[in-house]
Structures are given as structure tokens and as C-alpha cells.
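Everything on this sheet refers to the single structure shown next.
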Amino acid sequence: MADRGQRRGCAPGIASALRASFQGKSRPWTQTRYWAFALLTPLVVAMVLTGCSASGTQLELAPTADRRAAVGTTSDINQQDPATLQDGGNLRLSLTDFPPNFNILHIDGNNAEVAAMMKATLPRAFIIGPDGSTTVDTNYFTSIELTRTAPQVVTYTINPEAVWSDGTPITWRDIASQIHAISGADKAFEIASSSGAERVASVTRGVDDRQAVVTFAKPYAEWRGMFAGNGMLLPASMTATPEAFNKGQLDGPGPSAGPFVVSALDRTAQRIVLTRNPRWWGARPRLDSITYLVLDDAARLPALQNNTIDATGVGTLDQLTIAARTKGISIRRAPGPSWYHFTLNGAPGSILADKALRLAIAKGIDRYTIARVAQYGLTSDPVPLNNHVFVAGQDGYQDNSGVVAYNPEQAKRELDALGWRRSGAFREKDGRQLVIRDLFYDAQSTRQFAQIAQHTLAQIGVKLELQAKSGSGFFSDYVNVGAFDIAQFGWVGDAFPLSSLTQIYASDGESNFGKIGSPQIDAAIERTLAELDPGKARALANQVDELIWAEGFSLPLTQSPGTVAVRSTLANFGATGLADLDYTAIGFMRR
């Protein structure tokens, strides 16, 4: 099954021609959503990264991570003892758009860039290592224990020094309020994900206000991820009511509790500044500040070159070549749980509401050629991602994609059988032309995916209409409201892959933007999340994935190679892989 689609892929000559036509200058990971609600004992693997530049000359980049490294094996962050770094400094990063909502639990705040920024300011329960291992973050909790299994009970004991930036102590009420808000019990809360909260029976006070006892109504396999990885804890003041939850952070974040706080917002200059939190009780951060500038995708690499920002993702060979030849810039790489895909819209009334049509069209999209073109020179063996739950390299990953393996002749037969007959270049049925709208963020590299799909679908008589949009309102105005037939964007996962099952793939999932589902998928998700044995849970998750493929839910395309161009003097920052960043340790090396 794993090889079937590869054997049916485009011939090398076709891939080479497409690659030459579509070689872009922007990274394909600009528009991303968080996949659920990851990691830190980093390693730097010194290897030689070789590739061919656009001119065919050999390019050597060293040191950097091995292009063949798997998820869960490495981070590449220039690890240094924080005590040896400069005291002070400003880390300059970029955002695609000014956040529409700073509440990362809200559907409009569930954006990878926003959440990455807020991680420096909010509590999390565990520190995640490069191998996905979890260690209690003692800045916030002195212990987190699974104290019972029948019923499942988790006890959080909060660090007595932990306080919000407004001076309010962090207590069990913050945990209780957030779990209630995102549980789905009150539909007025516009949540991005329930993240296991829907399985909680109660949250009660423990021995004192600094202890929360969480009792589950149903077992939850990924309980460690409720406030870790991509998950964070917000103050009760921001989650107590739907009004506070939905609108309390539209103009800026609420109280925080990290080593940094958001201290300045300038919508005119499109700038956000984080500075040291004066109430922070943990290790003193090396940096004075972190500044985020809103830049469109094409402006990021030039901004790195002219010393306006200090790091940016690299998504094409052209970008890699330019960045590697820029004085003072290093290339750091560690594959992470980030992946790009096509979400299909099967909502009632949409052209793809018919599952049989979705599957036929899926068989007409050559995912192997997409991978080979989009990741040419970035990985040693570009292949598509073939699982919705696990990324390649994670325990549990297997290829379940055979049901939609690229087979244009089969796709043509199925379209004929469905009554979509050729009329000239494209197909029609009952006087309606088979036109599919493809929504994507307007960058050259994201356009690669769209153009290759457009080319291969045209061969089977399907017209793909490309709809490029800017970063502003991409999710809130289009994806979230289902204004697409196919939507291209990325998911950013963490060390808790099962956490995303309900959020994305359940019939009523908060991030099921295509409104596709089935009772069988819902039941399989429930069986998976209720299984506390990790090996059995992974096997059950693959049964879920098989059902997702068979439903024509979405098409995973490529997993990010995790390549980042970083100022060479910047330490403890870069390509993290699965690992968490330690924001107190990031800094610049002494000259």
C-alpha cells in the first residue's frame, strides 16, 4: 500500500518540468493552524547539508541538522549555557498578520504564529523534550500526578510563587474556569478545541487553593496535553464568561504569567513588543525584549538579510540558497509535527458534499509530484505525508492512503459513473461545469501546491479555480466560515497527536471546517481517546485514520522539514523539532 501511490506518480521528466516552472521564493508554512492543544533537551547534530542551487552549483551548509533526521530525534537551536550569553538584547521576529484575537483558545486566535508568541507569556504544565518526553514545568507546578484511573483523576499542585501579571495568584479556579469554558457545555464560548475538557466531570479544590483535582467522566489518553505542547493556561478572568472569552482579548492579551509580557501594541506600525515580566519568579530571561513585526511572506527573507529580523522559516531551495549565502546567518533544521494539506468542503449544498466525488477528485491529485516539487532540495527524499494523525517519524505513523492513491484513469471512470461527463476540456453534469474553488494564502510557494493540483486535475476534466488571498482574514473570513471547496493551510501539531482527533475530525469538531464526518469516525475517535495504553491507543488511532481517508476528508501533502534561517549569534533558538523553547534561555552570544 505504501508504494502504490508512488509507482503511480508523475514520471521524473514531468516532475522536473513542474519544479522548474514552480520554483518559488516564499515558504509554504505561512498560513498555519494549531493542531490540538511539543519539546526541550535539545541536540545539535553537526552534519553537512548539500543540495543543488537553482544554477546547479553545489551548496554546502554546515553545521546543521541531518536532512534525514526524523521527528522526535533532534532539535537544532545552537544550545548554549544561558549564563555565557549576553545579558539583554532584542529578538526580532515576524508575523503574517496582526492577531485578530489574542485568546489562543478562541477559534480566531487558533493561529500558529499567535500561539508561538503567547508561549513566552503563559503557563504550561509540562516541558517537552526533543523525543516527546514530558517533565513537569516547576515554574508553574510542583507536581502533576495521575492519582486514580477508575475514575481517572489528575491532581495539579501549583507552585506557590506563581502569579498572574496583575498580581493575582494562579489557583485551581483558573484551571476549573478554563476547562468549563472549552468543554463545549456552553456553546456561547467560541472555542478552537475542547482538548479533552469535554471528558471532564469536575474540577475541585484540593488541599488548598493551589491544588486542582480534575476528575474525568470518561478516560482521556492525552491528559498530559491539556495544558502542554500547544495548550496553555489562561487566567479565570479571561475564561469565566463568554463575553470575556470571545471579546476580552480582541485588542490585546489579558493577564499573563510567563517570563515575558506583552508591553506594547502598535497597530499603525504593525509591531508587538514583549518585555521581561517584572513579576516573574523564575530564572531571569537573558533577553530584554522580543519584537514582532508584521511582514508578508515575500518580505521576510529580505528583512533577515538587511538585519531587520533575526529568524525566518525557509520553504524553498531558492530561499535556502539565499539564506545560506547571507553573512551572519545559519541554517538550522529539525523536522517537526507541522504539515500542509488540502481540506475539502463537504458541507450540505457544496459541490463536494458527495463523498464519491471527493474520492474521485482525490485520486486525480498527484501528491507525490507535489512533494517532489515543493520540497526539492529541502529533504533528501521528498514524499507526501500519508497519515492524518501522526507525522513521519512519530510512533504510530503508517501509510493509510491507499484508498486515494493517485490513479487518474480510475478517477475518470468514477467521474463518468457519477454523471460528470466530458464536454470539451472539462466535465459537466446537468448543465453545471465541474469547477472546484481552491483557497490558499497568496505566496509563490503555496501557489506551487495549487498549480500542480490544477494541472493534474485538468487531465481528468476537473477545473480547479485558484483563489489566492492575503494573510489578513484568511481564516476568519474564509476558512472558518467554509467559503471554499478546497482550502490549503498547515497544521502545527505537538507531542500529543491524539488531542487533535475530536477538534478536527469529529462530526461536530470545532476545526472541522469542511463539515465532513460519520458516526463510524466519531465512534472510533471515542475508542481511541478512552484507551490509556499508549500502544493500543496508537493502533486505534490508525483505524481512525483509515476511516478519515475513506471519507475523503482531506489530503495531507507534505510534512515540514523544519528548516529555519537564524542569525548565527542567536543561541537556544531555531529549529525545535518536537521540543519546547525555554524563553529564559534564548539570547545572543557574547562577541
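Glycine residues also receive a Cβ, built from the backbone N, Cα and C atoms like all the rest.
Sequence unchanged from the original; the noted substitutions are absent.
Straight from Swiss-Prot, the features:
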MUTAGEN   Gly109 to Ser  More than 50% loss of glutathione or bradykinin binding activity
MUTAGEN   Asn110 to Ala  More than 50% loss of glutathione or bradykinin binding activity
MUTAGEN   Asn230 to Gly  More than 50% loss of glutathione or bradykinin binding activity
MUTAGEN   Trp491 to Ala  The ATPase activity of the OppABCD complex is significantly reduced. Cannot bind an endogenous nonapeptide
In Å, rounded, how far does the Cα of Asn110 (mutagenesis position) sit from the Cα of Trp491 (mutagenesis position)?
11
Any idea which of the mutagenesis positions Asn110, Asn230 has the thinnest Cβ neighbourhood at 10 Å?
Asn110
For Gly109 (mutagenesis position) and Asn230 (mutagenesis position), what Cα-Cα distance in Å is obtained after rounding to a whole number?
12
Starting from the Cβ of Trp491 (mutagenesis position), draw a 10 Å sphere and report how many other Cβ atoms land inside it.
23
Rounded to a whole angstrom, what is the C-alpha distance between Trp491 (mutagenesis position) and Asn230 (mutagenesis position)?
11
Using DSSP reduced to three states, classify Asn230 (mutagenesis position) as helix, strand or coil.
coil
C-beta crowding around Gly109 (mutagenesis position), within 10 angstroms:
23
